[in-house]
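Asks: Submitted below is the structure of interest, expressed as C-alpha cells.
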Amino acid sequence: MADITDKTAEQLENLNIQDDQKQAATGSESQSVENSSASLYVGDLEPSVSEAHLYDIFSPIGSVSSIRVCRDAITKTSLGYAYVNFNDHEAGRKAIEQLNYTPIKGRLCRIMWSQRDPSLRKKGSGNIFIKNLHPDIDNKALYDTFSVFGDILSSKIATDENGKSKGFGFVHFEEEGAAKEAIDALNGMLLNGQEIYVAPHLSRKERDSQLEETKAHYTNLYVKNINSETTDEQFQELFAKFGPIVSASLEKDADGKLKGFGFVNYEKHEDAVKAVEALNDSELNGEKLYVGRAQKKNERMHVLKKQYEAYRLEKMAKYQGVNLFVKNLDDSVDDEKLEEEFAPYGTITSAKVMRTENGKSKGFGFVCFSTPEEATKAITEKNQQIVAGKPLYVAIAQRKDVRRSQLAQQIQARNQMRYQQATAAAAAAAAGMPGQFMPPMFYGVMPPRGVPFNGPNPQQMNPMGGMPKNGMPPQFRNGPVYGVPPQGGFPRNANDNNQFYQQKQRQALGEQLYKKVSAKTSNEEAAGKITGMILDLPPQEVFPLLESDELFEQHYKEASAAYESFKKEQEQQTEQA
C-alpha cells in the first residue's frame, strides 16, 4: 500500500473523521439513489488499518465526507470494520464495484451498503440461503456468482473458528425479484464440481414451523436393528399389511451385506402412524426393531443437541453446590486418602483424584457431597488446611465455560482499569503535580519502557523501566524478594508498610509468572493478559504454580482459553455490527 503523502494528510485534516467515542454517521442510502449521501460498511479489515489508509484508498473514487474505524472503547484496538461516507450515492456505488474484495494490507476487504435501520437488515425478503458449497468458494466468489442478478446488500460465507468454510452462506439482495431470479437460475447448478442448493432464507421460527408441519404429515419411516438374515421380501411383507407402500428398501454396503437399517414410504400418513405404533419395539428374526419417522440429518442433530442439553442441565442441577474442586494435592494423595480427608463433613457420593494417562496425579481432584450444606462446611474447614505438607485450595467446582466467562470479564475489567489509570496519570502530569506523581501499574504485562516499577524521582528514572541491563526480569528462585523501598522513601506507618510489601510481592510473582507464560506463547499481548488473569489469584494459590509445572499448565490452559473466548466475542461483535 502506498504511503500517505503530505497532501493526503492535509486533506485528512479537512475531513470530518469522528472521535472514537462517537457513533459513525448514519444512513441507509442503498435504498434509493435519490439520497444525497452514501454510507458504506467496510469489513474484514486488518487491525492496523487506519482512517488515513482508508482515505487514501477511497478518496480517488469520489468526495469522502467522513471515515471512522470502529475501535474497542477500552483498548482502542480496531474491531476490524469501518464506515466510509461519501457525499453522493453514485460514488458509493462505484466504490463497491471497484474496491469490494480488493486487498487492504494483505486482507480482502468486504464492502456493502450500511444499513442503520435494523428492520431493513433483518427483513427476510431478498435474503437467500446457499449450501453444499465447495471449500474453495470464498466471499468474493460467492459475490461474483450472485451479483449478476441484482444489487447485493450483503454476502457472507459461514466459517469456523479457524476461518475455514462451513459449506454454506447467505446473500441478501436489495430487491426480492433479484433473489427469486437467482434461486431459479442457480439452484441445482454445479459450482466447482458440487451441486449447490439455493433457497429463500428462513428464520428459525419459520424453520421450526415447517418442521412441525412435516411431523404432522409424515409418510416416510426409518427402521433400524434389522437382522442381517432379513430379506427384502420379508421386510416389505412386514410393512405392507398396514397400507399401500410407495417404496421399501434395505440399505446394503458395496459387498451386498445389510447395514442393519432401511426405509419404508407409505402413500398415506395414517398408514405410517399405524406401522410405527404396531412395529416399534417388535421383534424380527430375533432382533428388536426401532421404527419411527424418518428424519433429515440436520433435524436429527437438532434433536440430539436438545437431548444433550436437557441431560447437561439435569446434571448441573443435580450437582449444583455439592461438587467441590480440590487442588494443590500432593502426589501421595489418592482417591481413598482424598475421601478420608473430607469424610468428617458429610456423606460423600464420590471422590476422585485426576491423573494422567501414565497414572500420575495432576495435583487436583473432585469431592461430591450429598447436600450443599455439607459441601459448604467442607470448604470452610478444609480450604488452606495443610494435607501432606501442602495447603489445599477447596471451592465449588465450576464448568469450563463459566470459568472462561469469568476470566474474560476479568480481562475487560483489567483493560478498563488500565485505561482509567493511564488517563488519570496523563491528567496529573498535565496539571504539573510536583513530587506526587506515581506511574500507573500495568498488572499482567511487562512495564512499558521508561516507566519504572517504583515511584520516581523524575531525574533518577531507570530508562529500562525497572528492568536489569540485560533486559530480562530478575529471577527469584525461592519466592518473592522484598527489595529496596521506592525512591520516595520508606513507608511511614504499619498500614503503608503492609501495602508496600504486598505490592512488592505481587511484582515479584508477576515477573516470575510472566517468564513462564511468555515461554508458552510468542504473542506479547496474550502473555500479558494471561499473566494478569493468573496473578488475580490469591498469592497462596500462585506460589504452587511456580513450583508445579502441571498446576501451571492447567491454569495456563484455562486462562488461554478465556483469552481466546474474549477475542472471539470481539470478532462476533464485529460481524454483527
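Each residue, glycine too, has its Cβ placed from N, Cα and C.
Unsubstituted: the structure retains its original residues.
Per Swiss-Prot, the features are:
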- 38-116: domain 'RRM 1' (DOMAIN)
- 126-203: domain 'RRM 2' (DOMAIN)
- Val148 to Ala: In PAB1-148; greatly reduces poly(A)-dependent translation and moderately reduces stimulation of cap-dependent translation in vitro; when associated with N-151 (MUTAGEN)
- Asp151 to Asn: In PAB1-148; greatly reduces poly(A)-dependent translation and moderately reduces stimulation of cap-dependent translation in vitro; when associated with A-148 (MUTAGEN)
- Lys166 to Gln: In PAB1-14; fails to bind poly(U), but not poly(A) RNA; when associated with A-79; Q-259 and Q-362 (MUTAGEN)
- Phe263 to Val: In PAB1-7. In PAB1-15; fails to bind RNA; when associated with V-83; V-170 and V-366 (MUTAGEN)
- 322-399: domain 'RRM 4' (DOMAIN)
- Lys362 to Gln: In PAB1-14; fails to bind poly(U), but not poly(A) RNA; when associated with A-79; Q-166 and Q-259 (MUTAGEN)
- Phe366 to Val: In PAB1-8; selectively reduces poly(U) RNA binding. In PAB1-15; fails to bind RNA; when associated with V-83; V-170 and V-263 (MUTAGEN)
- 489-568: domain 'PABC' (DOMAIN)
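I'd like these features described in context: how deep, what's nearby, how far apart.
Replies: Mean pLDDT for the domain 'RRM 1' (38-116) in this predicted model: 89.
Look at Val148 (mutagenesis position): DSSP puts it in a helix.
The Cβ of Asp151 (mutagenesis position) has 14 other Cβ atoms within 10 Å, all protein chains considered.
Here Lys166 (mutagenesis position) comes close to Ile157, Ala158, Thr159, Asp160: these same-chain residues lie at least six apart in sequence, with C-beta atoms under 8 angstroms from its C-beta. A strand conformation is recorded for Lys166 (mutagenesis position) in the three-state DSSP classification.
Taking all protein chains in view, 14 other C-beta atoms sit within 10 angstroms of the C-beta of Phe263 (mutagenesis position).
Cβ contacts within 10 Å of Lys362 (mutagenesis position), excluding its own Cβ and spanning all protein chains shown: 17.
Annotation for Phe366 (mutagenesis position): same-chain Cβ neighbours under 8 Å, separated by at least 6 residues, are Asn323, Leu324, Phe325, Val326, Ser350, Ala351, Lys352, Met354, Ala397. DSSP assigns Phe366 (mutagenesis position) to a strand.
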Asks: Please identify, among the mutagenesis positions Val148, Asp151, Lys362, the one with the smallest Cα-Cα distance to Phe263 (mutagenesis position).
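Replies: Comparing Cα positions, the closest of these mutagenesis positions turns out to be Val148.
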Asks: In the domain 'PABC' (489-568), how many residues does DSSP put in helix, strand and coil?
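Replies: Per DSSP, the residues of the domain 'PABC' (489-568) fall into 66 helix, 0 strand, 14 coil.
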Asks: If you run the three-state DSSP split on Phe263 (mutagenesis position), which class comes out?
Replies: strand
Asks: Can you count helix, strand and coil residues in the domain 'RRM 4' (322-399) using DSSP?
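Replies: Summed by class, the stretch gives 22 helix, 30 strand, 26 coil.
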Asks: From the Cα of Lys362 (mutagenesis position) across to the Cα of Val148 (mutagenesis position), what is the distance in angstrom?
Replies: 60
Asks: Treating G and I as helix alongside H, and B as strand alongside E, what does DSSP give for the domain 'RRM 1' (38-116) in helix, strand and coil?
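Replies: For that range the per-state counts are 19 helix, 31 strand, 29 coil.
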